[in-house]
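For reference, the structure I am asking about is given below.
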Amino acid sequence: MRPAPIALWLRLVLALALVRPRAVGWAPVRAPIYVSSWAVQVSQGNREVERLARKFGFVNLGPIFPDGQYFHLRHRGVVQQSLTPHWGHRLHLKKNPKVQWFQQQTLQRRVKRSVVVPTDPWFSKQWYMNSEAQPDLSILQAWSQGLSGQGIVVSVLDDGIEKDHPDLWANYDPLASYDFNDYDPDPQPRYTPSKENRHGTRCAGEVAAMANNGFCGVGVAFNARIGGVRMLDGTITDVIEAQSLSLQPQHIHIYSASWGPEDDGRTVDGPGILTREAFRRGVTKGRGGLGTLFIWASGNGGLHYDNCNCDGYTNSIHTLSVGSTTQQGRVPWYSEACASTLTTTYSSGVATDPQIVTTDLHHGCTDQHTGTSASAPLAAGMIALALEANPFLTWRDMQHLVVRASKPAHLQAEDWRTNGVGRQVSHHYGYGLLDAGLLVDTARTWLPTQPQRKCAVRVQSRPTPILPLIYIRENVSACAGLHNSIRSLEHVQAQLTLSYSRRGDLEISLTSPMGTRSTLVAIRPLDVSTEGYNNWVFMSTHFWDENPQGVWTLGLENKGYYFNTGTLYRYTLLLYGTAEDMTARPTGPQVTSSACVQRDTEGLCQACDGPAYILGQLCLAYCPPRFFNHTRLVTAGPGHTAAPALRVCSSCHASCYTCRGGSPRDCTSCPPSSTLDQQQGSCMGPTTPDSRPRLRAAACPHHRCPASAMVLSLLAVTLGGPVLCGMSMDLPLYAWLSRARATPTKPQVWLPAGT
């Protein structure tokens, strides 16, 4: 006799319930355990609580807070631990008109946040994490706060990822992965005798190698989801780069890239039109408008005296450029010095230096990963920890945090200088060694940055001979009095068109009104080009938080052959920053989850301790960009007095950056390139997000309910996974890329920034 269909379904459900959650990628869910105590809020204080306790058999254990509104009750007739609440006492309390709120208490799982050292056999070799090096990257300090990258998705754009690797498989995320070399969903690397396609797997392990599994080492964000994009193992075009950088922008939080143009000391090259558009769309629309985080290795051309300001990827304002240092704090032989580098993590130098431990091809491990290729993924993992601590950080917030969490420490260089706001900065190291503990601490208390402003100053538009040494000075108001006026700088660009008889002999510098001198490009002896720079954009981060008003000085100096000649045709100074004085901002706490005093069954906050706004699981001092604060009335049940109104953060309309309400006419500021209509209160411009509803990646594999996730996943397989589960590449861009793919493009060869 065949079992009835219902019985089959029940067996299936039971079987799924017995499957180990880790085996199918689900987070374990613990049922609440109810205890024999209650918290109650009454309107008439201790006298009413005593009457209530006598009537229903409770013991009054006294007030919870000194003001006498909340009380702790216990009932001796209720079992100490139960999987179900006591419905009888619940009904008694609910019917009592003097009880404003009550909650039967449940056991809370808490652990002491001492430093838990991973048991992975090669963790002892991870000197940059295990406190063997001093200073290390303070990874243990971040872990001791309970942070591990949970809920954060990182994708490594490289030559593929060994998705079945013993140290990666459990964290592998297929939605954050794709093969753009062969156009299929499988990013598995192509195996060769020389193991040339090991790069992506090595970088992925640095970010999210599993912890405590008895294998290899551990990743910085060992509970983050990790994906890989195979895009370097074949002919690379502008289309492939743009598609890789646009993969799942509402699902992937961080893209890590350790590649770029050739580090040969003579190349000046950068992203094409489509890739620049992908960067722009990523920071304006990615992560729900908070902005995708692009982490980039600064380059390995030090042996050829290369300069990463001649690399248009690492000197983009949209990427966070990471340099390298050795265990001893020395400049590695391959390191490039340039003004666009923001921060530094560890790698190695000479062959005898300890290197980086990570995953390797053929399910192996290696302790010989090096180059800036090794530094950028370490930074990506640390940034994943910061994003877990505060998921509402924008892409610019994160760059501000990295500036503040990077310190000179023991890093050795002759060019350390103090900029106009008192920070030390170097062309080799940016603002110094990134400290994960300081990064997450600062992230928790960070006040959202005001909208980005851009002020363009056309300084030179007529041909000017370049003498052996010339200075071009311009008194800049930083657009004072206009809607785009800037008080505190972030990125500064100098866009130059010039000719020169031997390009590599020309040193270009920029000095701010506050006296900070930044070398935009130093001499490059191997660059013998006579082409000069055609509309090339140099970028410096050395003026961060300075006031831009005053005289800016561009210096051009011949450092080589005496008879070199050239002409400067155009020079535009591009200032990016904010209207806020960042040096004067308060240091009070902004984000905290411990301030939540009441949660629902799903962990969402229902009440905060003190004047704060509720946003999901957090209590905020004020709402981040894309949200507005308001009060929401709470309907009281029959016989209950009205509960106080909740202070909450609600979503702005998609077209707004900041707002005073949820309507498209409630905007108070706009995303970059959009214009605010002051009278209408609306944003108009090309970057206004499309209002069409989109399927989100979160709707499938990371659904809050595992059963729902499985149903949606089965439907996705049946009906076409990418369509249902949120292959959320922006549709206009996807159509644009599809058309561009049919257009022949000149093949380009990019080299990984390490081995």
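Backbone N, Cα and C define each Cβ position, glycine as well.
Don't look for the substitutions in this one, it keeps the originals.
Annotations per Swiss-Prot:
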type	residues	note
ACT_SITE	Asp158	active site, charge relay system
ACT_SITE	His199	active site, charge relay system
DOMAIN	126-440	domain 'Peptidase S8'
DOMAIN	449-581	domain 'P/Homo B'
MUTAGEN	Ser373 to Ala	No effect on interaction with HSPA5
Round to the nearest Å and give the CA-to-CA distance linking Asp158 (active site, charge relay system) with His199 (active site, charge relay system).
7
Have a look around Asp158 (active site, charge relay system) and count the other CB atoms within 10 A of its CB, chains all included.
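Counting Cβ neighbours of Asp158 (active site, charge relay system) within 10 Å gives 30.
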When secondary structure is assigned with DSSP, how many helix, strand and coil residues does the domain 'P/Homo B' (449-581) contain?
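With helix first, then strand, then coil, the domain 'P/Homo B' (449-581) has 3 helix, 72 strand, 58 coil.
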I want to verify one value. Collapsing DSSP to three states, which class is Asp158 (active site, charge relay system)?
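Assignment for Asp158 (active site, charge relay system) reads strand.
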Looking only at Cβ atoms, how many others are within 10 Å of the one on Ser373 (mutagenesis position)?
29
If you measure His199 (active site, charge relay system) to Ser373 (mutagenesis position) at Cα, how many Å is it?
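Taking the Cα atoms only, His199 (active site, charge relay system) lies 8 Å from Ser373 (mutagenesis position).
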Which value does the mean pLDDT take for the domain 'Peptidase S8' (126-440) in this predicted structure?
96
